[in-house]
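Below you'll find the structure, written out as structure tokens, and then a few comments.
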Amino acid sequence: MEAENAGSYSLQQAQAFYTFPFQQLMAEAPNMAVVNEQQMPEEVPAPAPAQEPVQEAPKGRKRKPRTTEPKQPVEPKKPVESKKSGKSAKSKEKQEKITDTFKVKRKVDRFNGVSEAELLTKTLPDILTFNLDIVIIGINPGLMAAYKGHHYPGPGNHFWKCLFMSGLSEVQLNHMDDHTLPGKYGIGFTNMVERTTPGSKDLSSKEFREGGRILVQKLQKYQPRIAVFNGKCIYEIFSKEVFGVKVKNLEFGLQPHKIPDTETLCYVMPSSSARCAQFPRAQDKVHYYIKLKDLRDQLKGIERNMDVQEVQYTFDLQLAQEDAKKMAVKEEKYDPGYEAAYGGAYGENPCSSEPCGFSSNGLIESVELRGESAFSGIPNGQWMTQSFTDQIPSFSNHCGTQEQEEESHA
């Protein structure tokens, strides 16, 4: 009983403590839970998103999709300063200085301090007299000719070499001897244009026309036997200005036209300049100098040497170069054991006074006297075929044989 009273007392205290009627709360609590459970809707599963069809990647080279957005300008990267940048800048400066100095061509003083402008004001005097056989005609003086004051002074010019090789001069001459040629060999010099230029391309057509007219007057005055044009270019210009004929397929040698109002023949030969590409060497041009000499002798009535036969001359630059390589023979080195192996067959002949002694120092004679073979006399026990001199009959068997024969005849 006491326990029940105690429990009821505690319940009454609890009800008195809460302002809200406790019994009403306890009675409505389960109903509220049910209402809450009924108001909560059941969770509906979310629909699955529709899957897009997977597109197969195209075969071949992959390309980036084009973007319609404008590209932003890329700012230039600023060079990163480092310790090496200072060194590279210095090296570039040094390299520029070196290359600048090497680019400047070294000027060669060809005229011993004389300027080119001063040489252009100079002219080269003609070397002409009456009764000349040949007059050599050039285009115009060059710088070296104007500086030297002589004709064809260039070290590479082939004129003076060809003059000697063809027989037109008896000795080898040079540009310093040009003034002696009229008296000794009947050869004179002149030019089509008097003005000095570095090259013939610096001349105008008006100068060529005027020069051709003056040249005809000179040739009509002195009337040499042959007017020799040193190069095709000179005669082509001369023929066009004087004869009014433009020559096609011009060939070297004697030409059909003569100088107007004279008996002077026109002869064309290759340019004596070393820059002549068709005939780069002096020996390639000598043929036309030889033909010039024959023409001069024919006009002067000099009989031709019948011992010399004329052959047809043809020249091919490529074949000439190939033949030059084939003809080049290297010298054999001296072999000290060569003569010993042949028993001194090619050594000095003891009969120095004899014009020809084919005996091999008495080797064959001694072998024949002893009845031995020639092969047993080979030194050092080396076997070698018999020398070709052994098969030639000896004209003098020994140095004293001729003296003995003379004594016996006496």
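Cβ coordinates come from backbone N, Cα and C, glycine included.
These features come from Swiss-Prot:
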- ASN140 to Ala: Loss of DNA glycosylase activity but still able to bind DNA (MUTAGEN)
- ALA145 to Gly: Increased DNA glycosylase activity on G/T mispairs (MUTAGEN)
- HIS151 to Ala or Gln: Increased DNA glycosylase activity on G/T mispairs (MUTAGEN)
- ASN191 to Ala: Reduced DNA glycosylase activity on G/T and G/U mispairs (MUTAGEN)
- THR197 to Ala: Reduced DNA glycosylase activity on G/T mispairs (MUTAGEN)
- ARG281 to Ala: Restores the DNA-binding ability of the sumoylated form (MUTAGEN)
- GLU310 to Gln: Restores the DNA-binding ability of the sumoylated form (MUTAGEN)
- PHE315 to Ala: Restores the DNA-binding ability of the sumoylated form (MUTAGEN)
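Ranking the mutagenesis positions HIS151, ASN191, THR197, ARG281 by the distance of their Cα atoms from the Cα of ALA145 (mutagenesis position) places HIS151 first.
A strand conformation is recorded for ASN191 (mutagenesis position) in the three-state DSSP classification.
Of all the mutagenesis positions in the record (ASN140, HIS151, ASN191, ARG281), the one with the smallest CA separation from THR197 (mutagenesis position) is ASN140. Separation of the C-alpha atoms of ASN191 (mutagenesis position) and ASN140 (mutagenesis position): 5 Å, rounded to the nearest whole number. DSSP assigns ALA145 (mutagenesis position) to a helix in the three-state reduction. For the pair ARG281 (mutagenesis position) and HIS151 (mutagenesis position), the Cα-Cα distance reads 20 Å. With all protein chains in the displayed structure included, the most crowded Cβ environment within 10 Å among the mutagenesis positions ASN191, THR197 is that of ASN191.
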